[in-house]
Amino acid sequence: MVDTESPICPLSPLEADDLESPLSEEFLQEMGNIQEISQSIGEESSGSFGFADYQYLGSCPGSEGSVITDTLSPASSPSSVSCPVIPASTDESPGSALNIECRICGDKASGYHYGVHACEGCKGFFRRTIRLKLVYDKCDRSCKIQKKNRNKCQYCRFHKCLSVGMSHNAIRFGRMPRSEKAKLKAEILTCEHDLKDSETADLKSLGKRIHEAYLKNFNMNKVKARVILAGKTSNNPPFVIHDMETLCMAEKTLVAKMVANGVEDKEAEVRFFHCCQCMSVETVTELTEFAKAIPGFANLDLNDQVTLLKYGVYEAIFTMLSSLMNKDGMLIAYGNGFITREFLKNLRKPFCDIMEPKFDFAMKFNALELDDSDISLFVAAIICCGDRPGLLNIGYIEKLQEGIVHVLKLHLQSNHPDDTFLFPKLLQKMVDLRQLVTEHAQLVQVIKKTESDAALHPLLQEIYRDMY
C-alpha cells in the first residue's frame with residue numbers, strides 16, 4: 001500500500017491582484033476554505049484520526065507503549081519556522097493564532113502533531129506510514145517537499161518528516177502550553193527582528209553611499225559653509241561685496257575668469273547675471289556626477305537621465321544654495337567671497353528680483369537644521385523623481401525614488417528624533433521648490449526678452465527650453 005495522490009486536486013490559490021472587486025478579500029477567504037476541504041479529502045481518504053489512533057503506539061519500533069505529553073524532542077524545535085505575521089487574535093489554536101507553516105511541506109499547520117507543527121496532510125501521511133509499516137522505493141534525488149508536490153515522492157516526504165523531528169513517541173493531547181506558545185512567539189519575533197535589522201542595514205548602506213557621493217562631488221557643502229559664515233575658519237575671512245566698488249574689486253580677483261568672456265564692459269547687473277550663470281553651470285556639472293553615483297541611476301536609459309537632470313537641477317541648486325546663505329547675504333567663489341543681501345536688493349529691475357526669493361526660501365529651509373547627510377538624500381530624491389514630463393521608464397524611476405525617500409525618512413528619524421514632523425515638512429519643501437523654479441524660469445525669460453546684453457549660457461538655455 002502506498003500513499004497515492006487523490007483524484008480531487010486542491011484549488012490553486014488566487015492572487016489578490018487578480019481581483020479588483022471590494023469583495024475579493026472575502027472571496028479569497030472562501031476559496032481558501034474550499035481548498036483546505038479539498039486537500040483534507042485528498043490527503044485523508046484513508047479515514048479520520050480519532051482518539052483511538054492516539055492509543056496505538058505498540059507497533060512502532062522502540063515504543064514503550066507510553067504517551068509523552070509534556071516534552072519536545074530536540075529535533076522538533078521550532079527554530080526553522082519562517083517569519084509570519086502574528087495577528088492580535090486571542091484564539092488559542094496554534095494554526096490560527098500564529099499562522100505557522102507545516103515543517104514538512106510549508107502548507108498551513110493545523111496544529112502540533114507527532115512532535116512538530118504539521119498540516120493535516122503530512123500528519124495523516126506520517127501516521128499511515130508508521131501504522132502500516134510502509135516501505136517506499138528509495139530515492140536519491142533529495143526531492144524538495146512542497147505543498148504542490150508533496151505526494152509525488154513518498155520516500156523523500158517520509159525522510160523529511162523524520163529529519164524535522166516527527167516521532168510517534170511525541171504524541172500529546174490538548175492545546176499548546178502557554179510557555180511553549182510564548183517561546184514560539186518570541187522565536188518568530190526574533191526572526192522578524194533579524195530580518196528588519198538586515199533591511200535596515202541595506203538602507204543605511206544606500207544612505208551612506210549617497211552621502212559620500214555628495215561630499216565627493218560638490219566643492220562646497222553645509223559644513224564648510226557654516227564654518228566660514230561663523231567666522232571660525234583659519235584662513236582669511238571672505239571678501240565682502242556690499243557696493244559697486246567692492247563688486248569691481250571682486251571681479252578682478254575672485255571671479256576674474258567669469259567676467260573675462262566679453263562681458264567686462266557690460267553694466268554691473270549684466271555682469272552679475274553672467275556670474276550667476278557661470279556658477280549654475282558649474283553646479284550642474286557637479287550634480288550630473290552626483291546623479292551618476294546614485295545607485296540605480298546609471299542603469300536608466302540615457303534619455304531618462306537627461307530628463308531627470310533637466311527638470312531637477314534647479315530644484316537641487318536652490319536647495320544647496322541655502323547652505324551658503326544667512327539672513328545677511330551669501331557665500332560665493334567657494335567661500336572666498338560674501339555678497340550682501342542688501343546690495344543684491346538694490347540692483348536695478350529685473351535683476352534685483354533674482355536672489356530675494358531664494359533668500360526667503362533659504363531662511364525657511366535652514367530653519368529645519370538639516371546637515372549634509374540629510375541634504376544629500378533630499379537632493380537625490382529630487383533628482384530621481386518619477387513625475388517629470390517625457391520619462392520612459394516611469395515605474396523603475398518611481399521605485400528608485402521610493403527607496404531613497406524611505407531611506408530619507410528613516411535617516412531623519414534617527415538623525416532628528418525630537419522632530420517628528422520633519423519628514424512631512426521636507427516633503428512640502430519639494431512643492432515649494434517647484435514653485436520657486438517656475439518663478440525663476442519665468443524671470444529668466446523676462447530678462448532674456450528685455451535685456452539684449454544678458455545672453456543665456458547654451459547649457460542653461462537647453463535646460464530652460466520647454467521647461468515650464
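Backbone N, Cα and C atoms are what each Cβ position is placed from, and that goes for glycine too.
Here the residue is the original one, but Swiss-Prot notes a mutagenesis experiment at this spot, Cys119 to Ala: Reduces DNA binding and strongly decreases transcriptional activation; when associated with A-122.
Quoted from Swiss-Prot, the note attached to the mutagenesis of Cys122 to Ala states: Reduces DNA binding and strongly decreases transcriptional activation; when associated with A-119. Classification of Cys122 (mutagenesis position) by DSSP places it within a helix. Cβ environment of Cys122 (mutagenesis position): Cys102, Ile104, Cys105, Asp107, His113, Arg150, Arg157, Cys161 lie under 8 Å away, each six or more residues apart in the same chain.
Per Swiss-Prot, domain 'NR LBD' is recorded for 239-466, and the stated evidence type is sequence analysis.
In three-state terms derived from DSSP, Lys292 (mutagenesis position) belongs to a helical segment. The note that Swiss-Prot attaches to the published mutagenesis Lys292 to Ala is: No effect on interaction with PER2.
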